[in-house]
Amino acid sequence: MSRKFDLKTITDLSVLVGTGISLYYLVSRLLNDVESGPLSGKSRESKAKQSLQWEKLVKRSPALAEVTLDAYERTILSSIVTPDEINITFQDIGGLDPLISDLHESVIYPLMMPEVYSNSPLLQAPSGVLLYGPPGCGKTMLAKALAKESGANFISIRMSSIMDKWYGESNKIVDAMFSLANKLQPCIIFIDEIDSFLRERSSTDHEVTATLKAEFMTLWDGLLNNGRVMIIGATNRINDIDDAFLRRLPKRFLVSLPGSDQRYKILSVLLKDTKLDEDEFDLQLIADNTKGFSGSDLKELCREAALDAAKEYIKQKRQLIDSGTIDVNDTSSLKIRPLKTKDFTKKLRMDATSTLSSQPLD
């Protein structure tokens, strides 16, 4: 009888101790999360990356050494790209020369020469710029090139970096984004697929989303009119953007599908470092007959054409290796051939002598 009692007591004690330990770790985890708020879960690696990015910014602008950042502003550092880190220029974007000229006047000059735009209210820089048009036409590349050419820091907004599980913290992160942009000016705040973030408001919106949009508009209106901080949005669904936000994007540029001349320029840029067959390559033929292709489509077409030549090289080299003609490490006996028109027309399922637009693609 006493033996049974002892076993029961031991079992109860074991369960009690196990429960106590579990509760201890659970409460400790919850307390740490509450204390950390939106910064919870930030690893040492993330914090080290933030510190490294800040050092780059200070090295580029020594005056920032006197600037202090709060915890929320530091979380935005990982989203910042300096002009030195951007490898895209207007020379890398083909077929958009008239648009680039307009963007110089609307974006680059206000960022580089704010004194010109502060002399008169009529010359104030636009509060925002919207790039809209079909996908794959270079809107994001244009935004990066604008930051590169103007020497502005580039903050790319991602919803994952704004939204937080703690109530009210998302608003603080948005506030930190604007305050950090003011400290790092000249600065471009870029919102890709802006329609997904600033879409038309309705009574069915969640409270958190509604307050976040209201906070964003308030901070947007609070930007100084010296043009040193500018918001650029990109979308292929302009009709989904709320009218209140469209009003704050007075400069709107359509980035449409390229015409024949534009496609020629885009292809020239894409193939400038690629060997082309002098006798069997007709760039104008390809440009004239790729109607409806976006810049992204043309890039993929060029990639597929180059891949065909690479596959031929691999096949020939394997045959020579198998026959014992060359060694596997031999790189001088065989070269990748230049690209030909047929490499492109093959991908469009056409005969090289036919016009591409007159034939079915299936």
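Each Cβ is built from the backbone N, Cα and C atoms, and glycine gets one as well.
Original residues fill every noted site, and no substitution is shown.
Quoted from Swiss-Prot, the note on the mutagenesis of Asp12 to Thr is: Impaired ability to extract tail-anchored proteins from membranes. Does not affect formation of a homohexamer. In Swiss-Prot, a published mutagenesis experiment is listed as Glu73 to Ala, annotated Impaired ability to extract tail-anchored proteins from membranes. Does not affect formation of a homohexamer. The annotation that Swiss-Prot gives for the mutagenesis experiment Gly94 to Ala reads: Does not impair ability to extract tail-anchored proteins from membranes. Does not affect formation of a homohexamer. Positions annotated as ATP binding site by Swiss-Prot: Gly133, Pro134, Pro135, Gly136, Cys137, Gly138, Lys139, Thr140. Here Swiss-Prot describes Glu193 to Gln as a published mutagenesis experiment; the accompanying note says: Loss of ATPase activity. Does not affect formation of a homohexamer.
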Sparsest Cβ surroundings (other CB atoms within 10 Å) among the mutagenesis positions Asp12, Glu73, Glu193: Asp12
Cβ neighbour count within 10 Å of Gly136 (ATP binding site): 18
Proximal but sequence-remote residues of the same chain as Cys137 (ATP binding site) (Cβ under 8 Å, at least 6 apart): Val255, Ser256, Leu257, Pro258, Ser294, Gly295, Ser296
Rounded Cα separation (Å) that holds between Glu193 (mutagenesis position) and Thr140 (ATP binding site): 10
Rounded distance in angstrom between the Cα atoms of Glu73 (mutagenesis position) and Thr140 (ATP binding site): 24
Rounded to the nearest Å - Cα separation of Thr140 (ATP binding site) and Gly94 (mutagenesis position): 14
Winner by Cβ contact number (other Cβ atoms within 10 Å) across the recorded positions Gly94, Gly133, Pro134, Pro135, Gly138: Gly138
For the binding-site residues Lys139, Thr140, the one whose C-beta sees the most other C-beta atoms within 10 angstroms: Lys139
Cα separation, Asp12 (mutagenesis position) to Gly133 (ATP binding site) (Å, whole number): 69
Cβ-centroid neighbours of ATP site Gly133, Pro134, Pro135, Gly136, Cys137, Gly138, Lys139, Thr140, 8 Å, sequence order: Leu131, Ala234, Asn236, Val255, Ser294, Gly295, Ser296
Cα-to-Cα gap, Pro134 (ATP binding site) vs Gly94 (mutagenesis position), nearest whole Å: 16
